[in-house]
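As annotated by Swiss-Prot, domain 'EF-hand 1' applies to 13-48, with the evidence given as a curator's inference. Among the mutagenesis experiments that Swiss-Prot reports, His16 to Ala is described with the note: Decreased zinc-binding. The Zn(2+) binding site annotation in Swiss-Prot covers His16, His26, His86, His91, and the record cites a curator's inference as its basis. Summarising the annotation, Swiss-Prot assigns Ca(2+) 1 binding site to Ser19, Glu22, Lys27, Glu32 and lists experimental evidence as the type of evidence. Listed in Swiss-Prot is the mutagenesis experiment His26 to Ala, annotated as follows: Decreased zinc-binding. Among the sequence features in Swiss-Prot, the mutagenesis site His43 to Ala is noted as follows: Does not affect zinc-binding. Here Swiss-Prot flags Asp62, Asp64, Asp66, Glu68, Glu73 as Ca(2+) 2 binding site. Here the residue is the original one, but Swiss-Prot notes a mutagenesis experiment at this spot, Cys69 to Ala: Does not affect zinc-binding. Among the mutagenesis experiments that Swiss-Prot reports, Cys85 to Ala is described with the note: Decreased zinc-binding.
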Amino acid sequence: MSELEKAMVALIDVFHQYSGREGDKHKLKKSELKELINNELSHFLEEIKEQEVVDKVMETLDEDGDGECDFQEFMAFVSMVTTACHEFFEHE
């Protein structure tokens, strides 16, 4: 398996490690998203302690307005964070 394919499998695995703990196994609730960000993105994003921050992140991601983050919305978030990190490291 190529490095890119391994990365894709890892993204899918991480999403499903957190989704469905509290409901729909194909979506992240706010608490699941917060835990995922704090555990899996701690080197790129500061730990989220304030509920208002989680609410704002979810509001931005939740394109269909169902109050949860599906895989497509999660991938849009990962893409935004990855792009921001790429731009940061490119200028170092």
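Keep in mind that glycine also has a Cβ here, set from the backbone N, Cα and C atoms.
As the structure is a computational prediction, the values presented were derived from the model and not from experiment.
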>> Within the same chain, where does the domain 'EF-hand 1' (13-48) have neighbours whose Cβ lies under 8 angstroms from its own Cβ atoms, ignoring anything closer than 6 residues to its ends? I mean 6 or more beyond.
In response: 54-55, 57-58, 61, 66-71, 74, 81, 85
> Counting each residue once, how many in the domain 'EF-hand 1' (13-48) are helix, strand and coil under DSSP?
Replying inline: 17 helix, 2 strand, 17 coil
> Far apart in sequence but close in space: which same-chain residues, 6 or more away, have a Cβ under 8 Å from Asp64 (Ca(2+) 2 binding site)?
Replying inline: Asp70, Glu73
> Within 8 Å of the Cβ centroid of the Ca(2+) 2 site residues Asp62, Asp64, Asp66, Glu68, Glu73, which other residues of the same chain have their Cβ?
Replying inline: Lys27, Leu61, Glu63, Gly65, Gly67, Cys69, Asp70
>> Can you tell me the CA-to-CA distance separating Lys27 (Ca(2+) 1 binding site) and Cys85 (mutagenesis position), as a whole number of Å?
In response: 25
